[in-house]
Amino acid sequence: MLNVPSQAFPAPGSQQRVASQGRSKVPLKQGRSLMDWFRLTKSGKDFTGLKGGLIEVTEEELKKHNKKDDCWICIRGFVYNVSPYMEYHPGGEDELMRAAGADGTDLFNEVHRWVNYESMLKECLVGRMAVKPAVPKDCHEGKRVLNGMLPKSQVTDTLPREGPSSPSYDWFQTESSVTIVIYTKQKNINLDSVIVDLQDDSLRAEAVIKDHSYLIHIGLSHEVQENFSVRVIENVGKIEIVLQKKETVSWKCLGDPLEKHDSFIPKKDTGLYYRQCQLISKEDVTHDTRLFCLMLPPSTHLQVPVGQHVYLKLSVTGAEIVKPYTPVSESLLSDFKEPVLSPNKYIYFLIKIYPAGLFTPELDRLQIGDFVSVSGPEGNFKVSKLQEVEDLFLLAAGTGFTPMVTVLNHALTHMSSLRKVKLMFFNKTEDDIIWRCQLEKLALKDKRFHVEYVLSAPSPEWNGKQGHVSRALLSEFLQRSLENSKVFLCICGPTPFTDEGIRLLHDLNFSDDEIHGFTA
């Protein structure tokens with residue numbers, strides 16, 4: 001329970017208490033309607049001063065913010081800075097001030113139970129009330145585990161001085177399920193920020209928060225079903241993992257901590273974790289490139305973010321060989337729709353087979369039903385780089401096309417500011433062009449998309465562009481839709497191609513902030 005001071009609200013004798021089953025509205029100034037408020041919240045203004053971050057708020061801190069120009073209110077465990085909302089509150093500023101610096105949950109429920117406050121005040125969210133968990137009985141002697149929290153003495157303090165606030169977690173249960181809740185203290189957490197693996201009643205859940213990784217790693221105290229669900233409440237930065245019990249017994253505790261449990265460290269310092277994925281299909285795309293489909297285990301939740309890669313691992317002549325590959329969609333045409341919320345259990349890869357190579361021939365020899373080890377996502381591409389971009393240019397050579405697939409998908413389905421996206425695709429011959437037919441169908445389907453091919457060893461019949469990446473080719477290709485339109489460029493291919501391309505882009509006066517080079 002929250003021990004936060006409560007206030008009488010509405011005040012005795014106030015219009016809101018006198019009115020039967022409701023409240024009297026207070027006349028608002030011009031331009032202070034609910035629609036005006038929603039417009040203001042979409043303006044991008046920072047209403048909390050936390051720049052999108054979330055904090056844990058103590059009772060003492062909450063009490064300090066009790067003035068009209070600095071008013072925090074706690075509703076159902078979450079703290080909001082309602083100062084910007086004062087002039088927009090239909091019940092008037094004075095009534096809102098009754099809960100200033102206090103827990104307004106009961107007051108809110110009495111008058112506003114029907115209101116979707118999470119949506120209306122989401123831009124005012126400061127964070128979550130700090131709650132001191134109760135200590136239940138130990139699961140096993142000598143392993144003291146709190147109700148979803150390890151004692152501070154057992155937690156490695158790996159949080160650097162700079163970086164996001166350390167997350168926390170808790171858990172609760174019903175007769176048939178156990179729910180683990182991770183409080184990330186950051187807004188805009190997505191399903192692809194969460195990776196969950198359940199194996200032999202060992203739970204491993206990783207939340208990627210900016211450039212850090214928070215890990216829950218527990219040997220569960222009881223058996224659970226292999227299927228589970230993951231839910232993300234983006235605007236409050238909350239992750240819920242719901243496990244189904246095998247037996248309807250009451251758990252005294254969640255379980256025992258395993259390696260690196262409750263750790264929060266820079267992502268670059270975490271090791272790769274692999275799970276076994278089954279080969280479901282493989283089909284020819286070109287004379288030397290295949291489309292591989294791998295199925296995740298039913299006890300895994302993993303979605304690869306746009307433009308990021310994973311590592312595939314095989315045992316070759318007694319040695320483990322690891323190679324990075326960027327997942328793609330099954331097809332350029334079928335995937336251009338809103339994604340479903342349920343996790344996708346299949347991962348697709350476009351992989352060129354090198355007959356003299358060590359890894360790809362072994363991969364190509366796998367039979368349907370065989371297994372490949374797949375790591376979690378890696379990479380530094382962030383879709384936030386594409387925010388408000390109007391002209392997107394993609395430069396790809398060979399299988400450097402693969403990261404462009406998800407970038408292209410995201411651009412055409414989620415970027416409302418986009419005027420055009422152009423792909424310049426470098427290959428040796430026409431036979432090497434991956435998904436050429438699909439690219440041309442997509443260009444017909446969506447007029448914002450345009451593709452140009454450049455061949456280094458074309459046939460005599462080829463009428464298109466030829467050669468290698470050059471200043472002349474790029475200066476002609478990189479034409480903005482408007483003189484001052486916001487642009488972004490992605491480039492991927494063999495290292496010499498990428499390095500030369502970035503050098504040429506700099507020569508053409510594009511800045512580092514406008515360029516992303518994909519490297520593994």
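Cβ coordinates are placed from backbone N, Cα and C, and glycine is handled just like the others.
At each noted site, the model still has the original residue.
Feature annotations, reproduced from Swiss-Prot:
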BINDING   HIS89, HIS112  heme binding site
DOMAIN    54-130  domain 'Cytochrome b5 heme-binding'
DOMAIN    164-255  domain 'CS'
DOMAIN    272-384  domain 'FAD-binding FR-type'
MUTAGEN   HIS89 to Ala or Met  Abolishes heme-binding but does not affect reductase activity
MUTAGEN   HIS112 to Ala or Met  Abolishes heme-binding but does not affect reductase activity
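Helix, strand and coil content of the domain 'FAD-binding FR-type' (272-384), in residues and according to DSSP, is 7 helix, 50 strand, 56 coil. The domain 'CS' (164-255): residue composition by secondary structure is 6 helix, 56 strand, 30 coil, according to DSSP.
The average pLDDT the prediction assigns to the domain 'Cytochrome b5 heme-binding' (54-130) is 85.
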